[in-house]
Amino acid sequence: MALSKVKLNDTFNKDQLLSTSKYTIQRSTGDNIDIPNYDVQKHLNKLCGMLLITEDANHKFTGLIGILYAMSRLGREDTLKILKDAGYQVRANGVDVITHRQDVNGKEMKFEVLTLVSLTSEVQGNIEIESRKSYKKMLKEMGEVAPEYRHDSPDCGMIVLCVAALVITKLAAGDRSGLTAVIRRANNVLRNEMKRYKGLIPKDIANSFYEVIEKYPHYIDVFVHFGIAQSSTRGGSRVEGIFAGLFMNAYGAGQVMLRWGVLAKSVKNIMLGHASVQAEMEQVVEVYEYAQKLGGEAGFYHILNNPKASLLSLTQFPNFSSVVLGNAAGLGIMGEYRGTPRNQDLYDAAKAYAEQLKENGVINYSVLDLTTEELEAIKNQLNPKDNDVEL
């Protein structure tokens, strides 16, 4: 069986069927959910900052606070619209700042907290109590704490959301198998921020985002739209620039993403790139056009469900370590396979094709109808020799 004989028309037929539906499904977000407005954005940013300055911080609620901060940047009205457009029945809780009295070592103290149903006043108070301990330690060590080391630095919330952007890149796997890659990438891109904040612990923050998204899947819709809005806004801080790069890389619109990752060097970070094993097949274009029609979210919502995207994706070959077959055939690199493939014929064909590419060192780019700019980007990215590119 050769890959060129594999027919992948089922996706188009199913898409036509789904498009004819006259009905929509309404989902419930459960009880009241917190939807903060712009006016509490500064306070949510400070909550993120308190967690970041706290040495050995407990990041159990950091993912939730980060998502709430993203909502506050979108605003209450737009967040509600995003959820309703996604088919969610929403009962929204307004969020305000109030004074909370809490006993601390036998002494009553006052804290400014938010009226959140998802995070008690006591938990918010405890976050501030722990951060004050770390702040006092910083004062002793530094004498004076520079603005960029403080808990109220304006980029604290975006630092936390940079970790969220990395987590989003791994959601298609359906589990936390991408956590190691998230940690490694965060350690690299946020290295300057980690020097500023001892509480910036990528592993703990990433796990917190995984947990909040698993518990509240509607937050994915909110975060995707926030990421697009944030990345399309000109200007901003250095950390906002880092976030835009990370998010657009995940979303599929970064300049290193060509044809949804078919030829991208970092294919393992791309959702629909996993689907495109056929680097010399016309179906690659079909996958790409289908992805364009669905929008960037196709990577998040469809790779687990539609037959084409799951054909050679992580969901179809869960034990294929290092690279999935889509990467292997697209780049001519084979990883180690452990376990029994669901479709042995298809696996054997893909393996033979990938090994052929690897042996010959030739990738046929001509079938993708690439523009001059895209082809140049490939050359710059993969650094092929002239005789390694078949045009």
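Numbering starts at 1 and runs along the chain as displayed.
Glycine is no exception: its Cβ is also placed from the backbone N, Cα and C atoms.
Here the residue is the original one, but Swiss-Prot notes a mutagenesis experiment at this spot, LEU3 to Glu or Lys: About 80-95% inhibition of viral RNA synthesis.
Other Cβ atoms within 10 Å of the Cβ of ILE67 (variant position) number 26 in total over all chains. Under natural variants, Swiss-Prot gives ILE67 to Met with this note: In strain: ATCC 51908.
Among the mutagenesis results in Swiss-Prot, CYS156 to Ser has the note: Complete loss of viral RNA synthesis and encapsidation; when associated with S-162. The residue drawn here is the original one. Within the same chain, residues at least six positions away from CYS156 (mutagenesis position) with a Cβ under 8 Å of its Cβ are ASN45, LYS46, CYS48, GLY49, LEU52.
Secondary structure from DSSP puts CYS162 (mutagenesis position) in a helix. A sphere of 10 angstroms centred on the C-beta of CYS162 (mutagenesis position) encloses 26 other C-beta atoms. Among the mutagenesis results in Swiss-Prot, CYS162 to Ser has the note: Complete loss of viral RNA synthesis and encapsidation; when associated with S-156. The residue drawn here is the original one.
Looking at Swiss-Prot, you'll find the mutagenesis LEU391 to Glu or Gly noted as follows: Complete loss of viral RNA synthesis.
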Reported as an integer number of Å, what is the Cα distance between ILE67 (variant position) and CYS162 (mutagenesis position)?
11
